[in-house]
Amino acid sequence: MGSKTEMMERDAMATVAPYAPVTYHRRARVDLDDRLPKPYMPRALQAPDREHPYGTPGHKNYGLSVLQQHVSFFDIDDNGIIYPWETYSGLRMLGFNIIGSLIIAAVINLTLSYATLPGWLPSPFFPIYIHNIHKSKHGSDSKTYDNEGRFMPVNLELIFSKYAKTLPDKLSLGELWEMTEGNRDAWDIFGWIAGKIEWGLLYLLARDEEGFLSKEAIRRCFDGSLFEYCAKIYAGISEDKTAYY
């Protein structure tokens with residue numbers, strides 16, 4: 001009876017299934033609770049991980065959800081609405097060139113605007129309403145935001161336990177590609193493309209000198225503090241280029 005109970009307890013906590021090799025190759029972390037309280041609990045205001053259990057030091061949330069914080073950098077006039085020209089300006093502040101910024105801004109506002117509008121009629125100006133940004137969340141993503149725009153710490157940690165094969169806290173370009181492939185939902189073509197574009201842009205923005213994207217850069221991208229930091233670097237206000245490596 002004892003051995004049967006032990007077997008049931010072991011199976012109940014297993015993260016690898018013998019006949020599902022993918023569960024072996026994409027490991028789940030089981031050691032989060034010691035440094036990150038309740039890693040499974042969605043965080044509305046902060047983006048914590050094991051190394052930063054209280055989120056980004058000094059980053060103000062202003063009562064916004066983590067997903068709202070992620071996009072608020074591009075709200076240049078701080079009125080809760082992001083127009084294409086503001087997206088363009090934000091991209092330029094991050095160091096993207098004119099042509100790239102024009103294309104990226106057009107794609108972002110064209111694809112995200114309608115879902116965030118307060119009514120049914122489309123707008124010719126393609127605004128993105130920050131208070132409705134959770135409605136623009138697409139499939140085939142990392143699930144690090146939940147459907148209400150809260151941050152899921154456990155899913156950030158799973159990105160690295162599953163896909164960081166070279167270094168435990170960094171992803172290579174190939175590992176990023178493998179992650180976006182692993183995130184794909186069936187027949188979700190828009191989500192497949194959107195995921196690769198988003199992660200590709202983040203890689204261009206925040207990769208280190210060795211071509212890796214660090215966990216800290218990714219975490220700070222989720223709460224938007226990375227954009228503020230990179231804008232200061234590009235403007236020459238800050239010289240510390242290693243804060244998120």
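From the backbone N, Cα and C atoms, a Cβ is placed for every residue, glycine too.
Every position carries its original residue.
Small disclaimer: the values here were computed from a predicted structure and weren't measured.
The annotation heme binding site is assigned in Swiss-Prot to H70 on the grounds of a curator's inference. The Ca(2+) binding site annotation in Swiss-Prot covers D75, D77, N79, E86 and is backed by sequence analysis. Here Swiss-Prot flags 62-97 as domain 'EF-hand'. Quoting Swiss-Prot on the mutagenesis of T15 to V: No effect on molecular weight; when associated with V-109 and V-116. Quoted from Swiss-Prot for the published mutagenesis H52 to V: No effect on activity. Swiss-Prot gives this note for the published mutagenesis H70 to V: Total loss of activity. In Swiss-Prot, a mutagenesis experiment is listed as N109 to V, annotated with the note No effect on molecular weight; when associated with V-15 and V-116. The mutagenesis experiment H138 to V is recorded by Swiss-Prot, whose note states: Decreased heme binding and total loss of activity. In Swiss-Prot, a published mutagenesis experiment is listed as K196 to V, annotated No effect on molecular weight.
Per DSSP, the secondary structure of the domain 'EF-hand' (62-97) breaks down as 17 helix, 2 strand, 17 coil.
Apart from the site residues D75, D77, N79, E86, the chain places the Cβ of F74, I76, D78, G80, I81, I82, Y83 no farther than 8 Å from the centroid of the site's Cβ atoms, the recorded Ca(2+) location.
Most Cβ neighbours within 10 Å, among the mutagenesis positions H52, H70, K196: H70 holds that distinction in the structure as shown. In this structure, the binding-site residues under consideration are D75, D77, E86, and the one with the smallest number of other Cβ atoms within 10 Å of its Cβ is D77.
Each residue contributes its Cα atom, and for K196 (mutagenesis position) and H52 (mutagenesis position) those atoms are 27 Å apart. The distance from the Cα of T15 (mutagenesis position) to the Cα of H52 (mutagenesis position) comes to 25 Å. With respect to E86 (Ca(2+) binding site), the closest of these mutagenesis positions in Cα terms is N109, chosen from H52, H70, N109, H138.
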